[in-house]
Amino acid sequence: MSENNKNSLESSLRQLKCHFTWNLMEGENSLDDFEDKVFYRTEFQNREFKATMCNLLAYLKHLKGQNEAALECLRKAEELIQQEHADQAEIRSLVTWGNYAWVYYHMGRLSDVQIYVDKVKHVCEKFSSPYRIESPELDCEEGWTRLKCGGNQNERAKVCFEKALEKKPKNPEFTSGLAIASYRLDNWPPSQNAIDPLRQAIRLNPDNQYLKVLLALKLHKMREEGEEEGEGEKLVEEALEKAPGVTDVLRSAAKFYRRKDEPDKAIELLKKALEYIPNNAYLHCQIGCCYRAKVFQVMNLRENGMYGKRKLLELIGHAVAHLKKADEANDNLFRVCSILASLHALADQYEDAEYYFQKEFSKELTPVAKQLLHLRYGNFQLYQMKCEDKAIHHFIEGVKINQKSREKEKMKDKLQKIAKMRLSKNGADSEALHVLAFLQELNEKMQQADEDSERGLESGSLIPSASSWNGE
């Protein structure tokens, strides 16, 4: 192939609508994290969008250098499209063909690249466009793909579904996608914004039990009294009755009962989900956290005597067993090791606690995760190991992290209380005076930053330009 032809082919590739041009890895810390999120979504979306998942897995295989495996995933996607969308097979296959072209390009098989570029061109030319067309089905496919990736892709997924609905406002699939994206983006503060799309999606998809549980979760989070609270419970019960073996329904229903402070019901549902996917790290993690909630329930009851202690240790044992299975299945899971460490500390197993704290410190953590770890380890040093100086050190390290969070405020409060307690015993305590000076300096810096931000907003200097909104 001549250089001109190769350049022309590369130009055509860049115009294709597919995973290789959607920038799906943007903002990801690593390929492992990205893969983990995708597999997390894969295992629970176990009935629908199988072709979408095959395309996404093909992209992941390519990123890992497994191009032959990627091609096998794409072949499977083609088969599924023929089964699921026989009447729209050409339009629905455009993304898959684009992925084929890119994989073959990276394999150096340019003649095969040309075959798939031509297949895309043949379909697009029917709509007076060479290599890409505006199609609600393509927008929908991109939307589901971005939803599977989660995180910072949810906002873009919502835009895709909104765009698709402009052309087909009553389409059940597009409406479901918009509802799920709205649910994910409406975390805090809870508002009516996700309720209406969910209700509309359920009207158009009355057999989609997963949507019903999402609506129940949103209603519960709104904390509305009376009818809507009862409506949420009814929705979950109906979903479980009609879809008793669907893992995404089971898991989301378990979340509903956890939020209602009913850990036993949540554990029952999560264990049922484990029957279908027994080695899933996330399910074991959630079961462990439910047992941890039961630990705190027993501690709050302040049961005395041997029975209370025995019950506490039994619950800690169940929590630890499931959390260890989660850690063994996926040692990158967020917070698992620090939770394990805290549970071992409650059971007076300090060597095990120290081991898991240090394992968590060895990981690459987000700012908030680092703050939480410093808070938990500081508490361990303060209350179990009776080492106030180490506790102070970790609370200070956590507060130094430039991230607003509840954990940061808790550590500031603890430092304040420790310093005041020490000064009440010794007014010249240098460590306590140092802590108070540190907190005073920190508060002054934060106040100055807030004032600078307000001045910037008033002057308009922080308002983004039109080009920034367009991603330029």
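Keep in mind that glycine also has a Cβ here, set from the backbone N, Cα and C atoms.
Keep in mind the model shows the original residues, not the substituted ones.
Over all protein chains present, the Cβ of Arg184 (mutagenesis position) has 18 other Cβ atoms lying within 10 Å. According to Swiss-Prot, the mutagenesis experiment Arg184 to Glu carries the following note: Abolishes RNA-binding.
According to Swiss-Prot, the mutagenesis experiment Lys255 to Glu carries the following note: Significantly impairs RNA-binding; when associated with Glu-259. Mapped onto three states, the DSSP output places Lys255 (mutagenesis position) in helix. Taking a C-beta cut-off of under 8 Å and a sequence gap of six or more, Lys255 (mutagenesis position) has these contacts in its own chain: Leu217, Ala266, Gln286.
Here the residue is the original one, while Swiss-Prot reports the published mutagenesis Arg259 to Glu with the comment Significantly impairs RNA-binding; when associated with Glu-255. Cβ neighbour count for Arg259 (mutagenesis position): 14 (other Cβ atoms within 10 Å of its Cβ, all protein chains included).
Recorded in Swiss-Prot as a mutagenesis result, Arg292 to Glu carries the remark: Abolishes RNA-binding. Secondary structure at Arg292 (mutagenesis position), as computed by DSSP, is helix. Within the same chain, residues at least 6 positions away in sequence whose Cβ sits under 8 Å from that of Arg292 (mutagenesis position) are Ala319, Ile339, Leu343.
In three-state terms derived from DSSP, Lys410 (mutagenesis position) belongs to a helical segment. Here Swiss-Prot notes a mutagenesis experiment, Lys410 to Glu, with the remark: Abolishes RNA-binding.
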>> Counting across all protein chains present, how many other Cβ atoms fall within 10 Å of the Cβ of Lys410 (mutagenesis position)?
In response: 18
